[in-house]
Amino acid sequence: MNQFVTNTKNVIRGKYHPEFLQNEVLADIFAHTAQTLPDKTALIEADKTLSYGELYQQALIMAQHLALKGVKPGHIVGLWLPRGIELLKAQLAICLSGAAWLPFDMDTPADRIAVCLEDAEAVGMITTDEWYEHLAEVPQTKWTNTELQKPLSESVSLAKTTPDQPAYIIYTSGSTGKPKGIVITQKNICHFLRSENSILGIQEQDKVYQGFSVAFDMSFEEIWLSYLVGATLWIAPKSLVSDPERLCQTLKQEQITVLHAVPTLLALFPEDVPNLRIINLGGEMCPDSLVDRWALPHHQMFNTYGPTETTVSASLELLERGKPVTIGKPLPNYGMLVINSERELLEQGETGELCIFGPSVAQGYLGRPDLTADKFIENPWAMSVEEELLYRTGDLAKIDEFGQVHCLGRADDQVKIRGFRVELGEIEAALCDIDGIGTAAVILRPEDGIDQLIAFIAPEIDAKQAIEIKELRHNLSQRLPPYMVPNRFEIIEEVPRLLSGKIDRKALKARPLTSVVDRSESDQPQNPAEEILFEILNRLFPNMPIKLDSDFFDDLGGHSLLAAVLISNLREHAEYSHLTIQNLYQARRVGAIAALMLEQPEPTLFDSQIGQDNPRNQTYKWLCGIAQLVTIPVLISINILQWLAPFFTYHYFTGGTRDSIPYAIALSLLVYVSVIMSSFVLSITVKRLLMLGIGAGRYPLWGLTYFRWWLADRISNISPVYLLSGSTLLNLYLKALGAKIGHDVTISSVHIRMPSLLTIEDGVSIGSQVNLENAKVEHGHLVLGSIHLKQDSYVGSYAVLEENTVLEKQAHVNALTSIEYDTVVPEGEIWDGTPAQKIGHIDEQAKLPERPKLSFIRKIAEYGYYGVSALIIACLFFIPIFPSFLLVDWLDVNVFNINPNNHLQIALYYFILAIPASAMMMMITAVISSGLRKIALPRLEIGTYAVHGSTYYRKWFAAQILETSLQTLHGLFATIYAPTWFRMLGAKVGKNTEISTATGVIPEMLTLGEESFIADAVMLGDEEIKGGWMSLKATKIGNRSFVGNSAYIADGTVLPDNVLIGVQSKTPDNREMYDGQTWFGSPALLLPAREAAEKYPDHLTFKPSIKRRLMRGFIEGLRIVLPAALAIGVGYMIVLDVIDVINNYNIETGLVALTLAGLLYGVGCFLIVALLKWILIGRYQPRSAPMWTMFVWLSEGITSLYESVAIPNFLNYLRGTPMLPFFLRILGVRIGKDVYMDTADITEFDCVSIGDRAEFNSFSGPQTHLFEDRIMKIGQVNVGNDVVVNTRSIILYNANVSNHAVLGPLTLVMKGENIPAKSAWIGSPAVPWVHK
C-alpha cells in the first residue's frame, strides 16, 4: 500500500509507512538527537544560545527535581511561563520526567488556569517567581522554574514512560461551558512528527522560526520537528510576533529557513523573504492570493489541516500558483472520508462532515465519556487496528475527483474568531452562571461588515435585579479570553428554540437588534452642551440608553455616516460649529464629546482674514467673456489640428491610382512629429509673451491680467507634456516657460499654474501628479504667488502646494499632503497630512547611497535619449490609426460603396465604418504597448536604482509606453476589460476585480486580490524617487478590498482582505492594518464602523450570470470604441470638406474652414453627450443600484463619453469662463449667477446644486456617487452662495456646504456632513482652517 488508495465512496488514505510506527516516546527522540549532535545549537533567544547537549543536561536536572517531588509517568504538570528558552527547557523537563505537560498562554486568566488544572487532575504547575502570586487561588502545587534548576547533590533515576501514556494535553473551548481537554499520547505525537516531516523535509541544517504560543499545537511543529532532525530553533520575542514588517526583516537578517505560520501573518509581510526554504501554513483558510504571492521557486509552500484531536495536522498540500487551494491529501498512515448526518459515506463531490482516522487520532476527551463517544466513533471502513477510531471534525468538506479535500467551514456551533476556535456553548454557560440570567444564546453574525459575537439573554423569571451590561462584560472578562466576550448583549423575554429543544440560531441571526430600553437608564445631562448632545443622540439611537461613558461606536452602534450626521447636527449650533468628524473618532465617548463641545475654538482663517466678499465687476466679466469667446475657437482648432493635420496629410496623398500608401504614412508621421514640436514651441512662446511683466499679487477676476493668465494657462495645455514626465526634458520645458530650475532636479509630473513664479533648487525631487497651485481664484480675485523649493527638498505624489510657500533645504512633504499659502516648511522637517503638520525630522537621506553624479555629457545624452524616445513612442502609438484608415477605405470601396449626399450623412456613414476600425486600432495599440513594455523591461525587481542609470531609463521608457497608450485606451478603465489589460501589462489581477482610472501603476509590482475594487483617480503604488534614487516595492491589494476615489496607495503597501480605504485617503503603516478594517483621511484614521451597504443579491454584485457579463461587455465595448469612431467619422467629413475647399479656393481658405470645422466638432461633441444623457438616463435622482445592472452600465457609459469626448474637445476650453456654467445647466446642473468654474468634473449632473458667486478651483468638485460593496450610491450635493472651493477639494454626496464657506486645498467633505456658513475648513476629513 504505497500509493493513495481511493474507493468510489470517498475514502482516501495517505501513503503507508510502517516504519513511522515505532516503540518510542518524545524523550527518546530528543535524547537521540542530543547524543548524536551534542554541540549543535538547539535554541537561540536574543544573545542566549543552548546546544542540544546543554539543553538536555539542564532539562534533565529539572526533570530530576520533578521526580523528587513525586512527578511520575502518566501525571499531568501545568506549564505557565513567558516565551523563551526557559519555557522550552521546562517543557522538555516535564517530557523527560515521563509526565505530560498542560500548556497555558501568557495571557490566560488565572480562573481559567485553575479550571483546567482541576479538570486534568494535574499534580502541579511550573511558573515564574513573578507570576507565582497570580496563582494564589490555585490549589495545585506550584514550582518555579528557578527552584527546579538548583544543583542536585546526586543523580536521580527517572521512570520510563510508555507510548500509550499522555505526552501533552491541550484545552479548547467546550460547548457545555467547561473547557475540554484533549489527551495526545506519546505514540500519537511521535508518529505525527515522522509522518509530517517525511513530506515537509525539515533538515538538520535548517534554522526554524519559533513564534507560536505553546498553548497552540502548531508550536509543536516548530519545536519538536526541529528536535527530531536536530535543526536550530530561533525563539522570537513577544514584541516581534505582532510586528509583521519588522518580523519580515528579522527573518532575513537571521537567515531563517523554515517558517510555520497562519496565513494572516504571512499576508502582512511587505516583501518576499528569499531565505525561507519552507513555509508551512495552518490554523485557518489560506487565500489564493497568498499562494500567487508566495509560491515562488525558492520556497516550498505547504498548507496543513488538522484539529488538535488528530495531533496537530492530518493532511498537507504543496501549494502552487494556478492550482486551487485545498487542504490536500492525508499524511502518511492517515485517512479521511466524508459522511452525512446519518453517518453514511458520501460520494466524491458531495458535501458532508469530514472525518479523520489513523495512528495519531487521540483516544478522546479527558473525563468526558459522553462527548468522546459522540466525536470519536468506530470506523466501519477501517483496514487495520490503527484505523479503528474515526474522529468527526465538525467541518464541512468534500473530496474531489483528484483526491483533494476541500474544507468548507464549520458544521456545528463552533466558530472561529480572529483565528481562535470558540464553542458558543462555553460563552453561553459562562453567562448562565451569572445571577439573574435564565437562558443565554450566543451567535456570530456580521454587523457593519464585521463578524461580531451577539449574546441574547433571557432573565430569570424571579430575577431580583435588572441585568447590567457593564457588569456582564466585567464578569465575563474575568472568566474568558477577550476574544470570547460578546460585542453586544440583547435582553429578550425568551430564547427561540427548535422542536428538538435546541436553540434556533437561524432565528437569532435574522432577529433585528432593536430591543427597547428604558430611558431611565440614560444619564441625565448636566449642562446645555450635554442637553443638545443627548437630544441628537436620542434621535440617532432611539432604542439605546445614552450614558456619558457610552462609546459612540462600540456601545451605541455608530458608524461613519451617523458620525457625519451627529457632527453636522451639532454644527447647526453656532457655538459648536468648530467640531470635526475627527474629534468624534478621537473622543468616542459621549462625555468626552460633550467636553470638546465646551472647549473654546481657535480663530479660523475665515474669522481672521477673509470674512468679506469682493463684488464682481460685471463689465469686466462680459468683456473678458467676449475675448475668451473669440480665442476659444482658435484653441480648439489648434488642439484638433494635432491629430487632424496628419489625418489630412494621409488622405490628401492617398486615393489616386499612383499614390503610395507607405509614402503617405511616412509623410503623415513627419507632420505628426512637426505638430508635436510646434505645439511645444507655440505654448512656450505664447505663454512667455502673455505673462510678461505679471508678478505675484491679487488681481480682479475677469480683468485684463486674469484674461492673460487664463489664455496662457489654456494654451499650455495644447502640448503633450506627458511625453516628458519623469525626464530631464521636463525640467528644460519648465525653464522655457520661465521657471528657475536647478541642477539634477527630478520631477515625475506636476501641474503648475504660474511657472514664472516657481523656483526649484538643486537636487529637488517631486513625485507624480503634484499640484503646484500658485494661482487660484477666491472672493473675486485672481491670486498669484511664488513657490520656492530649496536644495534637496522633497514633495511626494498627489501633494498640493499653494502660493507663497517655501520648502527649506531637505524639507520633506509627504504624499497626499497640502501645504497652504504663506507656509514655510523648516529645514529637514517632515510634514504630512491635510492640513499638514510636522511629524518628524528627515533622516531618509542617510539611508540612501550618495546621490549619483550627473555630468554635463550625461545630461546632454539624456536630453537626446528622452527626446528621441518620446517622439518614437508618440509615433508608435499613432501608427495603429493607419490600419484603421485602410479598413475604413476597404469597407467603403468593397463592402458598402455608398455615396452620401450631405455633411451629416458623410459623418454618420464614416462613423459606422469607423466602429470596427476603432476596435481594431484599440487591439493593435494594446498588443503594441504590452509587447513593447516586455521588450523594454523584460524583468523588474524590487530594489533601489539610480535615476541616471540604465534601469531607470528602461523603466521610464516602459512607463511612457503605458502613459502614451492610455491616450488611446483610456476608455478601457472602469470596464470589464480593464483587468485583462492590466494582466497583459504584467500585473497579477484576481478574478472579478474592478479597476477604474488607476495611475502611477508599475504593473510588474502590482497584485490585486479577487473581487477587489480600485476606484477613480487612485494613485496605485507609484515608485518613490528621492535623492537621485528610484525605489521600487511590490504593492498588494487583498481580496474584496476597496480603494476609494483619489486615494493614495504607496508602493510597498500590503492591504489585507476586506479593507476599505476612503476617498482622498492614504493607508497607514502595513503593520497597523488588519482584515475588515476601514481607514480614511490623510493621515489615515481608523474608522471603528462604517455605514452598512444596502443588500442586493450576489448575482447583481459579486457573482453575475454569464448573460449579465455578456451584456455589460457589449455595452462597455461600445463605450470604448465610440469616441475613436466619432473622431474618425468626423475626421473623414472634415478632411473631405477641406480638400474640396482647397481644390476650389486656396490653402488659406482651407485653414479657415479647418478652424471652423474644429469649433463645430467641439460643440458637436458636447451636444452628442448631452443628447445621449437625456435619452438614456433622463434626470438623475438620489438612488442606489448594484453594479451588474443596466442603469449602472449606461450611467458609467455617459460619464466615460463625457470625460473622453465632451471635456477634452470642448469643456476644457470653457474652464474659467462665464460660458461653462451655461453648458453645465444644459446637462442638468442647478447653478447660480456669476459662478466661477475652473473644473468640469461633475458626473450625476442633476444631483448638483451650486449657489450664486461660488468659486471652484482646478481639480475640485462635487462627487455625487461612490461604489462600495459593488453598489453605486448616488446622492445630492448642495453648495451655497459665495462658497470658495480650492484645488483638489471633494464634496461627497449628501453633503451641504453653506453660504460663504471656504474649503482649503485637498479638503474632503464627508457624506452627510454639513459645513457651517461663514466658516473655513481644510483637511481630509475637514477641520476648521486655522492658518498658522
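In case you wondered, yes, glycine gets a Cβ from its N, Cα and C as well.
In the three-state DSSP scheme, Asp217 (mutagenesis position) is classed as coil. Quoted from Swiss-Prot, the note on mutagenesis experiment Asp217 to Ala is: Loss of amino acid adenylation activity.
According to Swiss-Prot, the L-ornithine binding site annotation covers Asp217, Glu221, Thr304, Val312, Ser313, on the basis of experimental evidence. The Cβ of Glu221 (mutagenesis position) lies under 8 Å from the Cβ of Glu196, His260, Asn280, Gly282, Thr304, Val312, Ser313, each of which sits 6+ residues away along the same chain.
Remark: Met218 (mutagenesis position) has Phe212, His260, Val262, Gly282, Gly283, Val312 as non-local neighbours, by Cβ distance under 8 Å and separation of at least 6 in sequence. Among the mutagenesis entries in Swiss-Prot is Met218 to Ala, noted as: Minimal impact on catalytic efficiency for L-Orn adenylation but 10-fold increase in catalytic efficiency for L-lys adenylation.
According to Swiss-Prot, the mutagenesis experiment Glu221 to Ala carries the annotation: Loss of amino acid adenylation activity.
Taken from Swiss-Prot, the feature D-ornithine binding site applies to Glu221, Thr304, Gly306, Thr308, Ser313.
While the structure shown retains the original residue, Swiss-Prot records the mutagenesis experiment Thr304 to Ala with this note: High decrease in substrate affinity. Cβ neighbour count for Thr304 (mutagenesis position): 24 (other Cβ atoms within 10 Å of its Cβ, all protein chains included).
Secondary structure at Ser313 (mutagenesis position), as computed by DSSP, is coil. Counting every protein chain shown, the Cβ of Ser313 (mutagenesis position) has 28 other Cβ atoms within 10 Å. In Swiss-Prot, the entry for mutagenesis Ser313 to Ala states: High decrease in substrate affinity. The structure shown retains the original residue.
According to Swiss-Prot, the feature domain 'Carrier' maps to 524-601. For the domain 'Carrier' (524-601), the DSSP counts in helix, strand and coil order read 44 helix, 2 strand, 32 coil.
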Please report the DSSP secondary structure of Thr304 (mutagenesis position), reduced to three states.
strand
What other residues of the same chain, not counting Asp217, Glu221, Thr304, Val312, Ser313, have a CB atom within 8 A of the CB centroid of the L-ornithine site?
Phe192, Glu196, Met218, Phe220, Gly282, Gly306, Thr311
If you skip the near sequence neighbours and keep only those at least six away, which residues in the chain come within under 8 angstroms of Gly306 (D-ornithine binding site), Cβ to Cβ?
Gly282, Val312, Ser313, Ala314, Ser315, Ile356
Enumerate same-chain residues with a sequence separation of six or more from Asp217 (mutagenesis position) and a Cβ-Cβ distance below 8 A; give 'none' if the list is empty.
Ile170, Thr308, Thr311, Val312
Taking the Cβ of Thr308 (D-ornithine binding site) as the centre, count every other Cβ atom within 10 Å, in any protein chain shown.
18
Mind giving me a neighbour count for Val312 (L-ornithine binding site)? Other Cβ atoms within 10 Å of its Cβ, every protein chain shown.
26
Largest inter-residue Cα distance among Glu221, Thr304, Gly306, Thr308, Ser313 [record-listed D-ornithine binders, Å]:
12
Please find which two of Asp217, Glu221, Thr304, Val312, Ser313 have the most distant C-alpha atoms, given that the record lists them as binding L-ornithine, and give only that distance in angstrom, rounded to a whole number.
13
An 8 Å radius from the center of the Glu221, Thr304, Gly306, Thr308, Ser313 Cβ atoms defines the neighbourhood of the D-ornithine site; name the other residues of that chain inside it, in order.
Phe192, Glu196, Asp217, Met218, Gly282, Tyr305, Thr310, Thr311, Val312, Ala314
Averaged pLDDT, computed only over the residues in the domain 'Carrier' (524-601):
81
